[in-house]
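Some notes on the structure that comes next.
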Amino acid sequence: MANENHGSPREEASLLSHSPGTSNQSQPCSPKPIRLVQDLPEELVHAGWEKCWSRRENRPYYFNRFTNQSLWEMPVLGQHDVISDPLGLNATPLPQDSSLVETPPAENKPRKRQLSEEQPSGNGVKKPKIEIPVTPTGQSVPSSPSIPGTPTLKMWGTSPEDKQQAALLRPTEVYWDLDIQTNAVIKHRGPSEVLPPHPEVELLRSQLILKLRQHYRELCQQREGIEPPRESFNRWMLERKVVDKGSDPLLPSNCEPVVSPSMFREIMNDIPIRLSRIKFREEAKRLLFKYAEAARRLIESRSASPDSRKVVKWNVEDTFSWLRKDHSASKEDYMDRLEHLRRQCGPHVSAAAKDSVEGICSKIYHISLEYVKRIREKHLAILKENNISEEVEAPEVEPRLVYCYPVRLAVSAPPMPSVEMHMENNVVCIRYKGEMVKVSRNYFSKLWLLYRYSCIDDSAFERFLPRVWCLLRRYQMMFGVGLYEGTGLQGSLPVHVFEALHRLFGVSFECFASPLNCYFRQYCSAFPDTDGYFGSRGPCLDFAPLSGSFEANPPFCEELMDAMVSHFERLLESSPEPLSFIVFIPEWREPPTPALTRMEQSRFKRHQLILPAFEHEYRSGSQHICKKEEMHYKAVHNTAVLFLQNDPGFAKWAPTPERLQELSAAYRQSGRSHSSGSSSSSSSEAKDRDSGREQGPSREPHPT
């Protein structure tokens, strides 16, 4: 049921205008719920339950002042209390039907019908006995977004203007659907051992990451005479976390090998100079001259074999001679000559620079290792000050099947410091110790809803703003603070496509998302510590569903995409239940990425769809703060859509021609026209901006 004690969304203005200390006689008072004679058992009263009267429905209901949960029926004794038993370990197990999936009490209300529920499975596999995890149902989850009462808002310490408070939680544009329930089934798991986030720790981490980025820039400039390859530091962090076994959620500290293949490859591809795309003949001529000059300078300044020096110098002199003689060459002639020079000199130049580039990669890793130690010491000191132990006895986990639920942390969260918040037009600004992060009003409302759905240790929202600050700061530092930096690594599919995926293939879960760019309220993300409070199920590579339909749009990091394919194939191989992954990755062919090649050859591949470049869109990775006209951008490369399904998954969510046609039609609906009818994306300036955002990793360049 909707939160009866809070009223409906239509009543939000009157409810929010009534708060102690701000109401006056000229303001209308909100109707207070009538408290009935409390004839409840003493156990329920101690648990926070009381009996109230609904004027709208003209019947009694039961309200929990601790969790804000409302029920029509009297609460059942034996259900777990989220305060004393947040994980529900001592809860009385609910009776289960071996052939049916039960629905939790908080979800026994009308909700949207899902196509995946209406269609027969099409296979004879017996449905598993699936229990609903008690942890995420400790709080009532409304079937539609509703605005809470003033008392909750007042506990945030926000502006005293009640109308402004109401506006914060009333989105004007919505790019998500948090009503969709999950069909992802997992084995019940224990809480995560990562330490809970704290603004003081996050502030130190962000300062050290900025220093590490600066170290990387200086090493590239001083040792190789180049600027750091675009997004290479961001992809280094993504690639390192695939193999990292360290304690920090962001910085690597325990990796093998020490030299990152991703960082090494991208720096080497920019040596001796970065080859950019050219349009005109004179640009091609200058590029050829710069490459020859840089190759000669590098081979003379490094220790190289006499044969290597001879080959490079001879080819460089031959190129200079050709440039002096031929004044009628076309753009294609210059590019052919450049390609010939790269083939002749490239191996020798790379061999001469190899030790230096490995030194850069090793140096950055060891600096990161020292920074992680400092962050860890700071974090443990804060926990010790609050008498919180990092050593928590792991609870016993029952081996049962449950619907997926957000990550829970084993270590208790320490008290949070105060965080300031103010509004600038439609932007919410949150400040801690002079460091400010920003998020649009619409996405602030989204974070509030996700927090309300997922968080179980802060029913009064006293820690909401500090946790939002930590979340925004974490993603800001992960992808950099430059213009459009990192936005391509956080891009997501348009709303129309998500709607089609859910309607046609029963998709209800994103494998690579964040609280900021997710469409569903169930998703995997990079950071279980900051994101778990907002619905994250943890990192995708640690998430092991037994059944369900999933969308996967990974960051464009080759090592991460390759690890994703291995993970998906293991899951499809081991599960007898319907399991489906719809994967969206760039169609890079020169050379092809291992992930794309493996999926095309996989026995689980049921279909492959190619979306042409500049004929489909992504939503910006900075959608939570960017302008409306920049919300969507054209993809500058083809996108491959691959359907990986086991046999039961194929029988249930088969990519039939009719469904594929509808999915392609969804891509033809431009999100730009949806969000801004007056903006135009056909200009060359817009294409250049999109290209900057969508920049892939430095691969073998083809500057044509």
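Backbone N, Cα and C define each Cβ position, glycine as well.
Quick look at what Swiss-Prot lists:
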type	residues	note
DOMAIN	43-77	domain 'WW'
BINDING	ARG235, ARG265, GLU558, TRP588, ARG589, GLU590, PRO591, PRO592	substrate binding site
MUTAGEN	ASN553 to Ala	Strongly reduced formation of N(6),2'-O-dimethyladenosine cap (m6A(m))
BINDING	ASN553, PRO554, PRO555, PHE556, PHE614, GLU615, HIS616	S-adenosyl-L-methionine binding site
MUTAGEN	PHE556 to Gly	Strongly reduced formation of N(6),2'-O-dimethyladenosine cap (m6A(m))
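Distribution of Swiss-Prot features across the structure.
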residue	record	Cβ within 10 Å
ARG235	substrate binding site	27
ASN553	mutagenesis position	21
PRO554	S-adenosyl-L-methionine binding site	20
PRO555	S-adenosyl-L-methionine binding site	21
PHE556	mutagenesis position	22
GLU558	substrate binding site	22
GLU590	substrate binding site	8
PHE614	S-adenosyl-L-methionine binding site	14
GLU615	S-adenosyl-L-methionine binding site	12
HIS616	S-adenosyl-L-methionine binding site	21
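In this structure, of the binding-site residues PRO591, PRO592, the smallest number of CB atoms within 10 A of the CB marks PRO591. Of all the binding-site residues listed (ARG265, ARG589), ARG589 has the fewest other CB atoms within 10 A of its CB. DSSP assigns ARG589 (substrate binding site) to a strand. Summarising the substrate site geometry, the residues cited as binding it (ARG235, ARG265, GLU558, TRP588, ARG589, GLU590, PRO591, PRO592) extend over a maximum Cα to Cα distance of 20 Å. Ranking the recorded positions PRO554, PHE556, PHE614, GLU615, HIS616 by the distance of their Cα atoms from the Cα of ARG265 (substrate binding site) places PHE556 first. Across the fold, the C-alpha of PRO554 (S-adenosyl-L-methionine binding site) and the C-alpha of TRP588 (substrate binding site) stand 14 Å from each other. All protein chains considered, the CB of TRP588 (substrate binding site) has 19 other CB atoms within 10 Å. According to DSSP, GLU558 (substrate binding site) is assigned to a helical segment. Straight-line distance linking the Cα atoms of PRO592 (substrate binding site) and ASN553 (mutagenesis position), rounded to a whole number, equals 18 Å. Cα to Cα, PHE614 (S-adenosyl-L-methionine binding site) and ARG589 (substrate binding site) are separated by 17 Å.
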